[in-house]
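Below: the structure, in structure tokens.
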Amino acid sequence: MDSSVIQRKKVAVIGGGLVGSLQACFLAKRNFQIDVYEAREDTRVATFTRGRSINLALSHRGRQALKAVGLEDQIVSQGIPMRARMIHSLSGKKSAIPYGTKSQYILSVSRENLNKDLLTAAEKYPNVKMHFNHRLLKCNPEEGMITVLGSDKVPKDVTCDLIVGCDGAYSTVRSHLMKKPRFDYSQQYIPHGYMELTIPPKNGDYAMEPNYLHIWPRNTFMMIALPNMNKSFTCTLFMPFEEFEKLLTSNDVVDFFQKYFPDAIPLIGEKLLVQDFFLLPAQPMISVKCSSFHFKSHCVLLGDAAHAIVPFFGQGMNAGFEDCLVFDELMDKFSNDLSLCLPVFSRLRIPDDHAISDLSMYNYIEMRAHVNSSWFIFQKNMERFLHAIMPSTFIPLYTMVTFSRIRYHEAVQRWHWQKKVINKGLFFLGSLIAISSTYLLIHYMSPRSFLRLRRPWNWIAHFRNTTCFPAKAVDSLEQISNLISR
């Protein structure tokens, strides 16, 4: 394709969040003219950011996307490695469950700082222009036209070759695509909300072990804590909304934490706990699925706009960043031909993003309940053992999702296959132990004892002579044995 044509391509990126700003970097490298429209003010100058601010877990997929635009080292240097889950039981006991091998870890990063860094990186490209406080009013993908409303309150029509919807779970771009025939959409609010709390530094250092994702699992709800660069921890309490609604006073909150998170109170402090708890109401969590992710060659959805997921597998940002990376790889493959790239992008990403959405739902149950069980710990130890002796044959689900770029839906399929293999292996092992035990029992048992086992009615005589079994009960058993022997 002629380079002058490529340079004339104009792209409107709707949304200047994590995925939107990263996608602007990817597209700017292709010499497209990029305009990013963000409804909020510039987060780098905002005095207070309201709403979602859950700490993020950056893993392999996200790092590969950042690496492709030359930002991996910068972002990684601002993250804190977390090598394992640290489980806090109700009794105060702590136990670590490694994520993978000693060299494998995820990174705790600040959403706010990461967004600022990505915006700054995008603005460094001369062909990128940021438009803050610009809200999308209309989107007409057939004609490649959008209407935006800036701070001057005057609607402005903008024409472009490609509209990229990166405007989050409540995407305006997606809402316009939903009016098109054969566009499928579903959403689900889970019955749990989240609330953020803070564990401040203690004597200038971390109040807990910093290189862990701390979890307080309590079956129907849980709390997690991720470390920050300033030696604090950001805690997130996930709980059904009806439970949040029961905590109306300061005493209610303190009593609740004393009952379910007693070891967290001295870490947070009662005063700060109450202050943070009533600062903002519990926030909802939504899961969104749609199909397809594109419309002709003029519009595409990325990140939460295409597949908002609950945060319990730590893959929301990573999946969104991988969207950008896959899109970039396809643009290379098809030489920037959007008519070829967009349909393949939808075909590849829809099964993967739906798979990680389902896994995230499943992982909430695992995090809040299963991690307490001995069987769960046994399974994790077995997975690590099998992976150690057969690294290319047996790969734990978490490793496939977090430390590789195996496609999400393929990871799920492989996980189900591996579970079947393990279950069959355990059944075979159990059967072998049972048969071996029976053989040894028979082989070393005296003939007289063996004869008693073969003839159940002889047991009755044995009970009559050696126990204080009631006589009437023995007589009843004799009657049954006589029927059996006939």
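Cβ atoms are placed via backbone N, Cα and C, with glycine included.
Just the original residues are modelled here, none of the noted substitutions.
The feature FAD binding site is assigned by Swiss-Prot to Val19, Tyr37, Glu38, Ala39, Arg40, Ala57, Arg111, Leu136, Thr172, Asp304, Met317, Asn318. In the three-state DSSP scheme, Thr172 (FAD binding site) is classed as helix.
Look at Asn363 (mutagenesis position): DSSP puts it in a helix. The L-kynurenine binding site annotation in Swiss-Prot covers Arg85, Tyr99, Asn363, Tyr398.
According to its DSSP assignment, Arg85 (mutagenesis position) is in a strand. Arg85 to Ala or Lys appears in Swiss-Prot as a published mutagenesis result, with the remark: Abolishes kynurenine 3-monooxygenase activity.
For the published mutagenesis Tyr99 to Ala, Swiss-Prot gives the following note: Abolishes kynurenine 3-monooxygenase activity. The Cβ neighbour count for Tyr99 (mutagenesis position), using a 10 Å radius over every protein chain in view, is 21. In this structure, Tyr99 (mutagenesis position) belongs to neither helix nor strand by DSSP; it is coil.
Under its mutagenesis annotations, Swiss-Prot gives Tyr99 to Phe the following note: Strongly decreases kynurenine 3-monooxygenase activity.
Here the residue is the original one, but Swiss-Prot notes a mutagenesis experiment at this spot, Phe312 to Ala: Decreases to 30% NADPH oxidase activity.
In the three-state DSSP classification, Phe313 (mutagenesis position) falls within coil. For Phe313 to Ala, Swiss-Prot lists a mutagenesis experiment annotated as follows: Decreases to 50% NADPH oxidase activity.
Under its mutagenesis entries, Swiss-Prot includes Asn363 to Ala with the note: Strongly decreases kynurenine 3-monooxygenase activity. For Asn363 (mutagenesis position), applying a Cβ distance below 8 Å and a minimum sequence separation of six or more within one chain yields Phe312, Phe313.
The annotation that Swiss-Prot gives for the mutagenesis experiment Asn363 to Asp reads: Abolishes kynurenine 3-monooxygenase activity.
Non-local neighbourhood of Glu366 (mutagenesis position): Phe376, each in the same chain, at least six residues away, with C-beta under 8 Å from its C-beta. Looking at Swiss-Prot, the entry for mutagenesis of Glu366 to Ala or Gln says: Strongly decreases kynurenine 3-monooxygenase activity.
Looking at Swiss-Prot, you'll find the mutagenesis Asn465 to Ala noted as follows: Not glycosylated. Reduces to 80% kynurenine 3-monooxygenase activity.
Residues Ile97, Leu213, Phe313, Gly314, Thr402 surround the recorded L-kynurenine site, their Cβ atoms falling within 8 Å of the Cβ centroid of Arg85, Tyr99, Asn363, Tyr398, which are themselves excluded. For the pair Tyr398 (L-kynurenine binding site) and Val19 (FAD binding site), the C-alpha distance works out to 23 angstrom. The highest number of surrounding Cβ atoms within 10 Å, among the binding-site residues Val19, Met317, is found at Val19. Glu38 (FAD binding site) falls within a strand segment according to DSSP. Checked against Tyr99 (mutagenesis position) by C-alpha proximity, the binding-site residues Val19, Arg111, Thr172, Met317 yield Met317 as the nearest. Look at Val19 (FAD binding site): DSSP puts it in a helix.
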